[in-house]
Amino acid sequence: MKKKQQSSAKFAVILTVVVVVLLAAIVIINNKTEQGNDAVSGQPSIKGQPVLGKDDAPVTVVEFGDYKCPSCKVFNSDIFPKIQKDFIDKGDVKFSFVNVMFHGKGSRLAALASEEVWKEDPDSFWDFHEKLFEKQPDTEQEWVTPGLLGDLAKSTTKIKPETLKENLDKETFASQVEKDSDLNQKMNIQATPTIYVNDKVIKNFADYDEIKETIEKELKGK
């Protein structure tokens, strides 16, 4: 009887340790992907990256984002349209998106697909980009699949679904994705979304007032 009690107590201790470790891992992942970070200052290079706006716009806004990141979805649905209306459409800002892959295989698949769209049908990129974020569900699950990406390409681009799926399988555009990863490392990207206004890192991506004020200061300095 005593041995049985000891075994039960030992099992309870082990179970408690496992639960604590799992909870700690979840906290670390959440902090990495959706909270503040220590990104370095300095203007990120947008050579070869998707760009929306006039080439000679005096201010550059760059989003380091992940298509599977819930906070990135919020930024693109709530904040980005304001930037577009107030600054991009007026020729004051050009906007660029750099892939970050913090959420595993699905993040990489989405990044590969987005790179293909940018290279093969750039005029359709931002529609594809917006619709892909809209596909993100409210609950964590493996939703990014070759089938979904193929269907999205069919409805938003000139790329044939079978062509996109084949390129995903072959990782045809892996070199572009690796360039994004290299830039992430160079800028020490630790969270998504990370937003740059020229060489300034925005502290709170969801605070449009901060973003607007920073853009306006940069415009005055030009």
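Cβ atoms are placed via backbone N, Cα and C, with glycine included.
Confidence annotation: the domain 'Thioredoxin' (37-220) carries a mean pLDDT of 96 in the model. Swiss-Prot lists 37-220 with the feature domain 'Thioredoxin'.
For the recorded site, His129 (mutagenesis position), the DSSP three-state label reads helix. For the mutagenesis of His129 to Pro, Swiss-Prot gives this note: Partially restores cytochrome c synthesis in a CcdA-deficient mutant, possibly because the bacteria can no longer oxidize the 2 heme-binding thiol groups in apocytochrome c. The structure shown keeps the original residue.
Within the same chain, the residues at least 6 positions away from His129 (mutagenesis position) whose Cβ sits under 8 Å from its Cβ are Pro50, Asn76, Phe97, Ser114, Val117, listed in sequence order.
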